[in-house]
Amino acid sequence: MFRKLAAECFGTFWLVFGGCGSAVLAAGFPELGIGFAGVALAFGLTVLTMAFAVGHISGGHFNPAVTIGLWAGGRFPAKEVVGYVIAQVVGGIVAAALLYLIASGKTGFDAAASGFASNGYGEHSPGGYSMLSALVVELVLSAGFLLVIHGATDKFAPAGFAPIAIGLALTLIHLISIPVTNTSVNPARSTAVAIFQGGWALEQLWFFWVVPIVGGIIGGLIYRTLLEKRD
């Protein structure tokens, strides 16, 4: 079990460090900034690379909504859920702490003012989208993500391609929803940066736990009841 938890911790660290790091350090860099598309690709690449690296150890969840969604879909034991979630949150926080340390080396850096890649709705949405818009996009995309994960890892799916499908799905999810919520679909990712933003991000954090997890459960149940092929 320790190896599984370590894999989830390292995998989530990589996701937050790579994905949020691209948003904090590279997205707005003068003239050469990578923009929304670059950040979306970075998140997808973090999952793709770590799924290949440690997916064979832990399953490569790196996300509490994925762990709980896989449990809802009958693919993951309930007794391991809490341990996985804790490992994911710890890995994310360590990554965010290192990002904060790096970003603080630039004169004028202010995590509270910049948002530090935090997720938000209403006045804290990158595009000014309402709480209802945030609810719909996070719910639908979290459910869709779990559908992709269940399908790509199904025993009838082509072997060896799951990390590619899942990484591309996460890229697509970010391309759709960065303007709406800055894209969560992952409570561990949201928690990690919210701690260092320290203000409104913590006040809205509950939303980015509840909605992605509910969406993940919906996705898991849809695949289990309607799409999964029975022997």
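Residue positions begin at 1 at the first shown residue.
Cβ coordinates are placed from backbone N, Cα and C, and glycine is handled just like the others.
Sequence unchanged from the original; the noted substitutions are absent.
The 10 Å shell around the Cβ of Cys9 (mutagenesis position) contains 23 further Cβ atoms across the protein chains shown. Here the residue is the original one, but Swiss-Prot notes a mutagenesis experiment at this spot, Cys9 to Ser: No effect.
The mutagenesis experiment Cys20 to Ser is recorded by Swiss-Prot, whose note states: Loss of oligomerization; no alteration of water permeability. Note: Cys20 (mutagenesis position) has non-local neighbours Ala95, Ala96, Leu99, Phe116, Ala117, Arg189, Ala192, Val193, i.e. same-chain residues 6+ apart with C-beta under 8 A of its own C-beta.
Under its mutagenesis entries, Swiss-Prot includes Thr183 to Cys with the note: No effect. In the three-state DSSP scheme, Thr183 (mutagenesis position) is classed as coil.
Among the mutagenesis entries in Swiss-Prot is Arg189 to Val or Ser, noted as: Loss of function. Classification of Arg189 (mutagenesis position) by DSSP places it within a helix.
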How many Å lie between the Cα of Cys9 (mutagenesis position) and the Cα of Thr183 (mutagenesis position)?
21
List the same-chain residues at least 6 positions away in sequence whose Cβ sits under 8 Å from the Cβ of Thr183 (mutagenesis position), in sequence order, or say none.
Ala40, Phe43, Asn119, Leu141, Ile173, His174, Ser177
